[in-house]
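Going by Swiss-Prot, these are the annotated features:
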type: BINDING; residues: His146, Asp150, His277, Asp281; note: Zn(2+) binding site
type: MUTAGEN; residues: Tyr355 to Phe; note: Decreased homodimerization
type: MUTAGEN; residues: Tyr404 to Phe; note: Decreased homodimerization
type: MUTAGEN; residues: Tyr413 to Phe; note: Decreased homodimerization
Amino acid sequence: MAGSGAWKRLKSMLRKDDAPLFLNDTSAFDFSDEAGDEGLSRFNKLRVVVADDGSEAPERPVNGAHPTLQADDDSLLDQDLPLTNSQLSLKVDSCDNCSKQREILKQRKVKARLTIAAVLYLLFMIGELVGGYIANSLAIMTDALHMLTDLSAIILTLLALWLSSKSPTKRFTFGFHRLEVLSAMISVLLVYILMGFLLYEAVQRTIHMNYEINGDIMLITAAVGVAVNVIMGFLLNQSGHRHSHSHSLPSNSPTRGSGCERNHGQDSLAVRAAFVHALGDLVQSVGVLIAAYIIRFKPEYKIADPICTYVFSLLVAFTTFRIIWDTVVIILEGVPSHLNVDYIKEALMKIEDVYSVEDLNIWSLTSGKSTAIVHIQLIPGSSSKWEEVQSKANHLLLNTFGMYRCTIQLQSYRQEVDRTCANCQSSSP
């Protein structure tokens, strides 16, 4: 340290002018041989050189700012030097390149969870039907019926994920997305038929009261049902799997906040919906367990069994009504409930060089896949800008409003000339 200080004082005394010291970034960093000749400590990879010749110095700005050093490839550190964490964080993978692979992995995890849930639902639904039949309990069988609705929903979700990877054919140019809607209609109709049969039996038991229930089997089956639904809740719960991976960027980076920060553990709506259904099943199973406990220890209150059937039938009807309504809207090619046609028209009219929006038709191929056909008239004299208008309208429909497909027809505005139909003239008095 003493030798280094003496060297600095000697260099200051020998300076020809009062110009400030500067770093010479035009020389290579590896000067270990020169350092040894001058008696300085050797640097393995880097040595800062103090230049005396003012001609080598960068031009000093008049405003007193720090001089800007020009980039020089020769001034980089040797490759075997370890990089710091901040240097490593600047190497960012493009989110656009990995988003497709990430989506595939996400769908694979969703399919695995839903498949396991479907298998458990199927096995226990069969077990409940057998247990309810042996125990002569309509409440147990109604609980199995409610589980059938959840099983159908999971199967439809898996079907939708499978169909999304299928390409359209020459006959089915839109693909096979409507198959999901058809399957939903069939499954709901099957549930309603079974529910009608159970309600009829419940009414007969309420009127005649000539039936016996095996309280032990009913209690065991109901207890297993609660346990299975708790397991389903843990299986489908995603709160413990949320973790955000963000690509590290410096705070002043122009790309920060521009979409490179993603939540890689984003929840799946399909799994979340199945989790909500599992919670509903858990509540219903607890109700069946309470009824089984009452019937087991108080057989004279066996009326609790048909009462549970009435309550759970209403619950099944309530949960399936939305499916029926959405299916009818899709079949009739109605506008999806989350889209507003007037608002979309206003947004299209705000595009530059758009004169009017003549036709706007919106419908759904299936749940979550909306399609639009729009006819736009351009301002007279702006036909040369049709590509720009089409690009903006396409981006608005697909990205802003989340359309699955859209078709845009462009036409220059032409004032209509009143023409009287010859048939109308001949028929008029």
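Glycine too: its Cβ is placed from the backbone N, Cα and C atoms.
No substitution from the list is modelled in this structure, which keeps its original residues.
Counting every protein chain shown, the Cβ of His277 (Zn(2+) binding site) has 23 other Cβ atoms within 10 Å. Closest to His277 (Zn(2+) binding site) in space, going by CA atoms and restricting to the mutagenesis positions Tyr355, Tyr404, Tyr413, is Tyr404.
Taking the mean position of the Cβ atoms of His146, Asp150, His277, Asp281 as the Zn(2+) site, the remaining residues of that chain whose Cβ falls within 8 Å of it are Tyr121, Met147, Thr149, Leu151, Ala278, Gly280, Gln284, Thr319.
Rounded to a whole value, the Cα-Cα separation of His146 (Zn(2+) binding site) and Tyr355 (mutagenesis position) is 53 Å. A distance of 25 Å separates the Cα atom of Tyr404 (mutagenesis position) from that of Tyr355 (mutagenesis position). In the three-state DSSP assignment, the secondary structure recorded for Tyr355 (mutagenesis position) is strand. In sequence order, Asp143, His146, Met147, Asp150, Asn229, Met232 are the residues of the chain that are 6 or more apart from Asp281 (Zn(2+) binding site) and have a CB within less than 8 Å of its CB. Distance noted between the C-alpha atoms of Tyr413 (mutagenesis position) and Tyr355 (mutagenesis position) is 7 Å.
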